Amino acid sequence: MEPVDPRLEPWKHPGSQPKTACTTCYCKKCCFHCQVCFTTKALGISYGRKKRRQRRRPPQGSQTHQVSLSKQPTSQPRGDPTGPKE
């Protein structure tokens, strides 16, 4: 192994960067391209911010659902309507 200039930052050492740029392809060759590609593509690990999912807004005419609930009959009491016997 050849000596490395100690003044160089570790990420600038020869051999630390792949010769080709990373791509968005998920084939086997590209998944094993470099350590970053392996962790993100092959293992599916990403430490970036997660995108917030937007809640689906109901359509503008959604008031009919609320109206239909109020038109439903009230629940009927179950059991003996005269009450408990003593």
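Indices start at 1 and increase along the chain as displayed.
Backbone N, Cα and C define each Cβ position, glycine as well.
Don't expect the noted substitutions in this model, because it carries the original residues.
From a predicted model like this one, the values you see are computed outputs, not experimental measurements.
Residues or ranges marked as Zn(2+) 1 binding site in Swiss-Prot: Cys22, His33, Cys34, Cys37. According to DSSP, His33 (Zn(2+) 1 binding site) sits in a coil region rather than a helix or strand.
Annotation for Thr24 (variant position): no same-chain Cβ neighbours under 8 Å separated by at least 6 residues are found. Natural variation at this site is recorded by Swiss-Prot as Thr24 to Asn, annotated: In strain: Clone pNL4-3.
Counting only same-chain residues at least 6 apart in sequence, none has a Cβ under 8 Å from the Cβ of Cys27 (Zn(2+) 2 binding site). Under DSSP, Cys27 (Zn(2+) 2 binding site) is assigned to coil, being neither helix nor strand in the three-state scheme. Look at Swiss-Prot and you will find Cys25, Cys27, Cys30 tagged as Zn(2+) 2 binding site.
In Swiss-Prot, a mutagenesis experiment is listed as Lys28 to Ala, annotated with the note Strong decrease in Tat transactivation. The Cβ of Lys28 (mutagenesis position) lies under 8 Å from no Cβ of any same-chain residue at least six residues away in sequence.
Swiss-Prot lists Thr39 to Met among its natural variants, and the accompanying note reads: In strain: Clone pNL4-3. In three-state terms derived from DSSP, Thr39 (variant position) belongs to a helical segment. Taking a C-beta cut-off of under 8 Å and a sequence gap of six or more, Thr39 (variant position) has these contacts in its own chain: Ile45.
For Lys50 (mutagenesis position), the number of other Cβ atoms no farther than 10 Å from its own Cβ, over all displayed protein chains, is 7. One entry in Swiss-Prot concerns the mutagenesis experiment Lys50 to Ala. Its note says: Strong decrease in Tat transactivation.
Here the residue is the original one, while Swiss-Prot reports the published mutagenesis Lys51 to Ala with the comment Strong decrease in Tat transactivation. All chains included, 6 other C-beta atoms sit within 10 angstroms of the C-beta of Lys51 (mutagenesis position).
Annotation of the natural variant Val67 to Ala in Swiss-Prot: In strain: Clone pNL4-3; the original residue is retained in the structure shown.
Its Cβ placed at the centre, Cys34 (Zn(2+) 1 binding site) has 14 other Cβ atoms within 10 Å.
Between the CA atoms of Cys22 (Zn(2+) 1 binding site) and Cys30 (Zn(2+) 2 binding site) there is a gap of 8 Å, rounded to the nearest whole number.
A straight line from the CA of Cys30 (Zn(2+) 2 binding site) to the CA of Cys37 (Zn(2+) 1 binding site) spans 7 Å. Ranked by how many other Cβ atoms sit within 10 Å of their Cβ, the binding-site residues Cys22, Cys37 place Cys22 at the bottom. Neighbouring residues of the recorded Zn(2+) 2 site, listed in sequence order and excluding Cys25, Cys27, Cys30, comprise Thr23, Tyr26, Lys28, Lys29, Cys31, His33, Lys41 (Cβ within 8 Å of the Cβ centroid).
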